[in-house]
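K.L.:
The structure under discussion is supplied below as structure tokens; questions concerning it will follow.
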Amino acid sequence: MAAPDGRVVSRPQRLGQGSGQGPKGSGACLHPLDSLEQKETQEQTSGQLVMLRKAQEFFQTCDAEGKGFIARKDMQRLHKELPLSLEELEDVFDALDADGNGYLTPQEFTTGFSHFFFSQNNPSQEDAGEQVAQRHEEKVYLSRGDEDLGDMGEDEEAQFRMLMDRLGAQKVLEDESDVKQLWLQLKKEEPHLLSNFEDFLTRIISQLQEAHEEKNELECALKRKIAAYDEEIQHLYEEMEQQIKSEKEQFLLKDTERFQARSQELEQKLLCKEQELEQLTQKQKRLEGQCTALHHDKHETKAENTKLKLTNQELARELERTSWELQDAQQQLESLQQEACKLHQEKEMEVYRVTESLQREKAGLLKQLDFLRERNKHLRDERDICFQKNKAAKANTAASRASWKKRSGSVIGKYVDSRGILRSQSEEEEEVFGIPRRSSLGLSGYPLTEEEPGTGEPGPGGPYPRPLRRIISVEEDPLPQLLDGGFEQPLSKCSEEEEVSDQGVQGQIPEAPPLKLTPTSPRGQPVGKEALCKEESSPSAPDRLFKIVFVGNSAVGKTSFLRRFCEDRFSPGMAATVGIDYRVKTLNVDNSQVALQLWDTAGQERYRCITQQFFRKADGVIVMYDLTDKQSFLSVRRWLSSVEEAVGDRVPVLLLGNKLDNEKEREVPRGLGEQLATENNLIFYECSAYSGHNTKESLLHLARFLKEQEDTVREDTIQVGHPAKKKSCCG
């Protein structure tokens, strides 16, 4: 039955039960309502507790600083917690601040917030009261209905049965208790609706009867369909059995054939397996024999292992002893290396001191050389005066030649001879120290002819060819000879007391014999190993002389390159060059004899200042790097900077990449060298001192370039004007 609030309330017992069960049913209905009221009370109490906790949480949110009270601005922090605007939150704060002091304590906030919340929820509480009242009325109504059902009479039961029989409801309704209960309730409470209810039952029962008839018809049709389906299925089963039987016979036939073929195949396999078994048996016997032999070998190996372990222990002890000895030897070797290093340093210092002393001695000798040149000039003047006096005496003393007496005195020939000796000695000094004499050496490196004083014409001495020699190499040459050497015939030993005959003087004066430039005494051993290059050109003096300086890092192959170029041979294991060394090589360049003075410089850092001094007088520079050493190529720019600082860009530079024969270990590609040469306007070649590849070609290219450059300079000089002839130092 529907309750006044729209809810459907189920009855506690079904219709048709005894009337004595009515009080139990009403009690069952009252008990849940009482429990519902208690539950609502508990829910209300728990809601109040939840609100108190929520109010405390809101207070803590507002009082983030822990002051113990909240102000009006702190109330705005609840904007994210509650669906209220800032103005509404301020209104709530004003409502909670009853005393108007501008802040709220925890007690005021909790009490006021709870009161505010419950005041907002009063309408819902009133609705809950109305629901409780409705539930009470429903409870009373249900209890009364149960009492009325208990007082139903037998006549009403008979009338209900007659109605059901008239309608034929027994065939349709299985349980009439619910309909009976509704009919009795309508008859007692609202009898005017009873006829409508009976009409409703009549229509319902007639519809149910029609539905029952349709159901029976459908069941009959379904049974007929099932029978036809069963017959068809039976027919299909029979056909399938026939097919299965035929297929089974065919399968058995094929299976028999397969079985026979399989049997034959298995028999053959069995024979093969038996043969394999025999082979395996034989192999097993053979393996057993090998296993037995291996066991014997194992025992022997164990014995050998035992011996080897003992031997290994002995060797380990010997190794340990050897290692101790090796450590001692290494310590001794380190001490020897340290001593060798000290000796090397001392040797270098000694070499430096000797070199410095040589420089000082060189300066002293240069001063002596200047003095001797002045003396030579004075002697030439005296010789001219003697010539004039002799001519006058010849005219005055022609009558008294027979009575000419012999006298002793100085003869100009003595001075001339001594001057030749002095000149020879000065030239020897220049050979030792590698100092070119600008007044007596030509472009080719050979001395010019002797000139008469003041005229610039060649003297009677003629040319004095002398091959160029290289400077001292401190590493290769012993130095004590320099300290022991000296002049064999100093100026003070020139004799002036020789007597000559009358006729001898007359013969000497008009003829003016040539000056003797060869020293009267043999020379001492020159300092250093002065190796000469093979002269490939004609014995005549070269037309040009160019000074070329080799630079580059140590061990790039400069000395080996020079030896290959000059001597056409390669000497492995050469030591590094110390100081400066040079060689001379004459080439035929375009039908012209060109002498190349090749200066080999040391690549070590400590000789850098010495190397830079030779750039100033160089006609060309060759910068060499190692193709197998990238660091030597990286140092090329530094060498080019040194050359540019010393001579600028007026000197042509040849960039050589050595060790082309060692192509497998190449670290510098050819493209990098070509790029560097293009950027700095250099001549670029890759060569090999070991095989001689591009050694002559590269220097021939540089010599031709220097010759063309000098020809260009000469042509420009001729166009400007002929320069005045240089006077000799003695003129």
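Note: Cβ is positioned from N, Cα and C throughout, glycine not excepted.
For reference, Swiss-Prot lists these features for the protein:
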BINDING   Asp97, Asp99, Asn101, Tyr103, Glu108  Ca(2+) binding site
BINDING   Ser554, Val556, Gly557, Lys558, Thr559, Ser560, Ser571, Pro572, Thr577, Gly603, Asn658, Lys659, Asp661, Ala689  GTP binding site
BINDING   Thr559, Thr577, Asp600  Mg(2+) binding site
DOMAIN    84-119  domain 'EF-hand'
MUTAGEN   Asp63 to Ala  Loss of calcium-binding and interaction with the dynein-dynactin complex; when associated with A-65; A-97 and A-99
MUTAGEN   Glu65 to Ala  Loss of calcium-binding and interaction with the dynein-dynactin complex; when associated with A-63; A-97 and A-99
MUTAGEN   Asp97 to Ala  Loss of calcium-binding and interaction with the dynein-dynactin complex; when associated with A-63; A-65 and A-99
MUTAGEN   Asp99 to Ala  Loss of calcium-binding and interaction with the dynein-dynactin complex; when associated with A-63; A-65 and A-97
MUTAGEN   Thr559 to Asn  GDP-binding mutant with reduced GTPase activity and protein stability. Reduced ability to activate JNK signaling pathway. Failure to localize to the microtubule organizing center and Golgi apparatus membrane, instead shows a predominant localization to the cytoplasm
MUTAGEN   Gln604 to Leu  GTP-binding mutant with reduced GTPase activity but increased protein stability. Increased ability to activate JNK signaling pathway. No effect on its localization to the microtubule organizing center or Golgi apparatus membrane
MUTAGEN   Asn658 to Ile  GTP/GDP-binding defective mutant with reduced GTPase activity and protein stability. Failure to localize to the microtubule organizing center and Golgi apparatus membrane, instead shows a predominant localization to the cytoplasm
K.L.:
In the structure shown, which of the recorded positions Thr577, Asn658 has the fewest Cβ neighbours within 10 Å?
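P.N.:
Checked Thr577, Asn658; of these recorded positions, fewest Cβ neighbours within 10 Å: Thr577.
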K.L.:
How many other Cβ atoms sit within 10 Å of the Cβ of Tyr103 (Ca(2+) binding site)?
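P.N.:
For Tyr103 (Ca(2+) binding site), the 10 Å Cβ neighbour count is 16.
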K.L.:
Would you list the DSSP helix, strand and coil counts for the residues of the domain 'EF-hand' (84-119)?
P.N.:
25 helix, 1 strand, 10 coil
K.L.:
Suppose we draw a 10 Å sphere around the Cβ of Glu108 (Ca(2+) binding site). How many other Cβ atoms does it contain, all chains included?
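P.N.:
So the Cβ neighbour count for Glu108 (Ca(2+) binding site) comes to 18.
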K.L.:
Tell me the Cα distance separating Ser571 (GTP binding site) from Glu65 (mutagenesis position), rounded to the nearest angstrom.
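P.N.:
One finds 94 Å between the Cα atoms of these residues.
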K.L.:
Looking at the recorded positions listed here (Asp63, Asp97, Glu108, Thr559), whose Cα lies nearest to that of Asp661 (GTP binding site)?
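P.N.:
Going through Asp63, Asp97, Glu108, Thr559 one by one, the Cα closest to that of Asp661 (GTP binding site) is Thr559.
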K.L.:
Which one, from the recorded positions Ser554, Thr559, Ser571, Gln604, has the smallest tally of other C-beta atoms lying within 10 Å of its C-beta?
P.N.:
Ser571
K.L.:
Which entry in the list of mutagenesis positions, Asp63, Asp97, Asp99, has its Cβ near the fewest other Cβ atoms, using 10 Å as the limit?
P.N.:
Asp99
K.L.:
Across the domain 'EF-hand' (84-119), what is the average pLDDT of the model, as a whole number?
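P.N.:
PLDDT averaged over the stretch: 75.
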K.L.:
Three-state secondary structure of Thr559 (mutagenesis position) from DSSP?
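P.N.:
The three-state answer is helix.
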K.L.:
Return only the integer: C-alpha distance in Å from Gly557 (GTP binding site) to Tyr103 (Ca(2+) binding site).
P.N.:
98
K.L.:
Given the recorded positions Glu65, Asp600, Asp661, and counting only Cβ atoms in the protein chains shown, which has the most within 10 Å of its Cβ?
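P.N.:
The largest 10 Å Cβ neighbour count belongs to Asp600.
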K.L.:
Measuring Cα to Cα, how many Å separate Ser571 (GTP binding site) from Asp600 (Mg(2+) binding site)?
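P.N.:
About 16 Å separates the two Cα atoms.
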K.L.:
The record names Ser554, Val556, Gly557, Lys558, Thr559, Ser560, Ser571, Pro572, Thr577, Gly603, Asn658, Lys659, Asp661, Ala689 as the residues that bind GTP; what is their largest Cα to Cα distance in Å?
P.N.:
22
